[in-house]
Amino acid sequence: MAQQKKTIAVVNATGRQAASLIRVAAAVGHHVRAQVHSLKGLIAEELQAIPNVTLFQGPLLNNVPLMDTLFEGAHLAFINTTSQAGDEIAIGKDLADAAKRAGTIQHYIYSSMPDHSLYGPWPAVPMWAPKFTVENYVRQLGLPSTFVYAGIYNNNFTSLPYPLFQMELMPDGTFEWHAPFDPDIPLPWLDAEHDVGPALLQIFKDGPQKWNGHRIALTFETLSPVQVCAAFSRALNRRVTYVQVPKVEIKVNIPVGYREQLEAIEVVFGEHKAPYFPLPEFSRPAAGSPKGLGPANGKGAGAGMMQGPGGVISQRVTDEARKLWSGWRDMEEYAREVFPIEEEANGLDWML
């Protein structure tokens, strides 16, 4: 029997996570009701042309009527809010209330992030901690819910002068990445456009009977900065070097909130070398652990389990995502197949 097609409510539809889900969900016949802040721009125009997708334009802050409309007749919801839209805690709580009020939502997936201050002697990362507050609110409401934690987007890399993930093109044709991350500590990575949608669709297919209340790390690969640069070097056939720096260099105007985010990253990951995901269920052995339990390194890496703080049995951080979606794209493939195309679209010509 064919699976019943359902209606999915989505916010921030032009964002990488939401757009990835919309593309694959609509392609297999689901209907999507999606909020956008503007109908202008390449992604918004793309979404308008996709069958089975209905867009609702408007802000989320203090806009309960739009939220009620968005959830009308929806069976499923994927919610990824951003600080740029306004008070993220207020928006997140209002969305959860609206979903609960609709009475039709069978599974609510919320894109969360950790509050580091709750798990160790570290400050909170300001653009992440509000998401964790909203996660706890959703849990209290009793919505059938799952919480996904996205790794660092591969797609963040650019040779444009944006902070933290600039692959700077040097005069000799090589690239350098300057960031505060420890060069040898693995970080979680995700090709958001390619892999978020299929993974979320599988979570919805499995349903809350499998995933209710569960946290899932949406990361398919853990690589240290040195390993990332090695993957780029192999893909581009150019030397790519990582340089650890204590401070993120700011070359363009950025909002105050993002500047504060970068300052927290310098402290949490640069000075303190804190884990990216400090939650016990995402604990994983550090580099140098016994074979099979160390950081993932490429698609053939083995997997292991360990007991983390509080007795929580922790899967290797990539395991659940890889089981949800086996067609994931690794960093080397991204750097070879996608990075040059994105660069050319941004008006750059180093690859020609």
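Backbone N, Cα and C define each Cβ position, glycine as well.
Annotation for Asn12 (mutagenesis position): spatial neighbours Ala18, Gln35, Val36, His37, Asn80, Thr81, Thr82, Ala85, criterion Cβ-Cβ under 8 Å with sequence separation of six or more. The NADP(+) binding site annotation in Swiss-Prot covers Asn12, Ala13, Thr14, Gly15, Arg16, Gln17, His37, Asn80, Lys131, Tyr153, Asn154, Asn155, Asn156.
Annotation source Swiss-Prot lists NAD(+) binding site at Arg16, Gln17, Asn80, Thr81, Thr82, Lys131, Tyr153, Asn154, Asn155, Asn156. With a cut-off of 8 Å between CB atoms and residues at least 6 apart in sequence, the same chain places Leu164, Phe165 near Asn156 (NADP(+) binding site), listed in sequence order.
According to DSSP, Asn12 (mutagenesis position) is assigned to coil rather than to any helix or strand. Asn12 to Gly appears in Swiss-Prot as a published mutagenesis result, with the remark: 13-fold increase in the Kd for NAD; 2-fold increase in the Kd for NADP and 2-fold increase in the Kd for areA; when associated with G-18.
When Cβ atoms from all protein chains are considered, those within 10 Å of Thr14 (mutagenesis position) total 22, not counting its own. Thr14 to Val appears in Swiss-Prot as a published mutagenesis result, with the remark: 4-fold increase in the Kd for NAD; 7-fold increase in the Kd for NADP and no change in the Kd for areA.
According to Swiss-Prot, the mutagenesis experiment Ala18 to Gly carries the annotation: 13-fold increase in the Kd for NAD; 2-fold increase in the Kd for NADP and 2-fold increase in the Kd for areA; when associated with G-12. Of all Cβ atoms in the protein chains displayed, 27 besides its own lie within 10 Å of the Cβ of Ala18 (mutagenesis position).
Under its mutagenesis annotations, Swiss-Prot gives Asp195 to Asn the following note: No changes in the Kd for NAD and NADP and almost complete loss of affinity for areA; when associated with Q-193. Spatially close to Asp195 (mutagenesis position) yet at least six residues away along the chain are Ser20, Leu218, Phe220, Ala321, Trp325, Gly327, Trp328, Arg329, judged by Cβ distances under 8 angstroms.
According to Swiss-Prot, the mutagenesis experiment Gln202 to Glu carries this note: No changes in the Kd for NAD and NADP and 2-fold increase in the Kd for areA; when associated with Y-204. Listed in sequence order, the residues of the same chain lying 6 or more apart from Gln202 (mutagenesis position) and placing their CB within less than 8 Å of its CB are Leu324, Trp325.
In the shown protein chains, 15 other C-beta atoms lie within 10 A of the C-beta of Glu263 (mutagenesis position). DSSP classifies Glu263 (mutagenesis position) as helix under the three-state reduction. According to Swiss-Prot, the mutagenesis experiment Glu263 to Gln carries this note: No changes in the Kd for NAD; NADP and areA; when associated with Q-266.
Local packing around the binding-site residues Asn80, Thr82, Asn154, Asn155 was summarised as the count of other Cβ atoms within 10 Å of each Cβ; on this measure the leading residue is Asn154. The Cβ of Lys131 (NADP(+) binding site) lies under 8 Å from the Cβ of Thr81, Glu88, Gly92, Tyr110, Ser111, Ser112, Met113, each on the same chain and at least six residues away in sequence. DSSP assigns His37 (NADP(+) binding site) to coil in the three-state reduction, placing it in neither a helix nor a strand. In sequence order, Tyr153, Asn155, Ala192, Glu193, Val196 make up the list of same-chain residues 6 or more apart from Arg16 (NADP(+) binding site) whose Cβ falls under 8 Å from its Cβ.
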